[in-house]
Amino acid sequence: MSFLQDPSFFTMGMWSIGAGALGAAALALLLANTDVFLSKPQKAALEYLEDIDLKTLEKEPRTFKAKELWEKNGAVIMAVRRPGCFLCREEAADLSSLKSMLDQLGVPLYAVVKEHIRTEVKDFQPYFKGEIFLDEKKKFYGPQRRKMMFMGFIRLGVWYNFFRAWNGGFSGNLEGEGFILGGVFVVGSGKQGILLEHREKEFGDKVNLLSVLEAAKMIKPQTLASEKK
């Protein structure tokens, strides 16, 4: 047992433990930056979206079924992760840059939020050129709600998104729930269906604007004849 008295034995042991810990940390960091641990989104059916209850944000709110948003002319809808998030404000501004083209197509632009805290929606409105509604039951964030917790802060893609939005001049706050991931939908008129469904996979994972515009061009507005069918 003389080797136990050899200082080099303990030094080598500590180096081995340290190397093992570093290797495990490196592997964890590597896996955290892949999609291995990301929850897979469950696609929403049109019938699921149609039945969602939304509320207007007036002093006397009106509750209505979400299908009213797209029944006649289709719609582009942003499910906002958190109005105070500067990444969400960046995406809202990006979508709003399509507003004039969407207007030419006759397709409205909307957003839904999952909570209405103090002036958060009011402060978000300058970034978004469309009406905003409240989805209290968070249905637009389902059918299977997905969360990104603190793992998001060790993902390189998230940090890239942070710097991109920051360099773009966007700022925000930490008010409200921000772990349930959002998304963007392009829904056709009537029973045309969901033409685009983008589910945020990490903080700041923005929808492709060209894809939104291409999907919006596929919308076929309801006519009196089609409404009677």
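Along the chain as shown, residues are numbered 1 onward.
Even glycines carry a Cβ here, placed using N, Cα and C.
One mutagenesis experiment named in Swiss-Prot is Cys85 to Gly, and its note says Decrease of about 38% in antioxidant activity in TNFSF11-stimulated osteoclasts and reduced inhibition of TNFSF11-induced osteoclast formation. Does not change anti-inflammatory properties. DSSP classifies Cys85 (mutagenesis position) as coil under the three-state reduction. Here Cys85 (mutagenesis position) comes close to Gly172, Gly178, Phe203: these same-chain residues lie at least six apart in sequence, with C-beta atoms under 8 angstroms from its C-beta.
According to Swiss-Prot, the feature active site, redox-active maps to Cys85 (among others), an assignment based on similarity to another entry.
Its Cβ placed at the centre, Cys88 (mutagenesis position) has 29 other Cβ atoms within 10 Å. For Cys88 to Gly, Swiss-Prot lists a mutagenesis experiment annotated as follows: Decrease of about 125% in antioxidant activity in TNFSF11-stimulated osteoclasts and reduced inhibition of TNFSF11-induced osteoclast formation.
The feature active site, redox-active is assigned by Swiss-Prot to Cys88 (among others), with similarity to another entry given as support.
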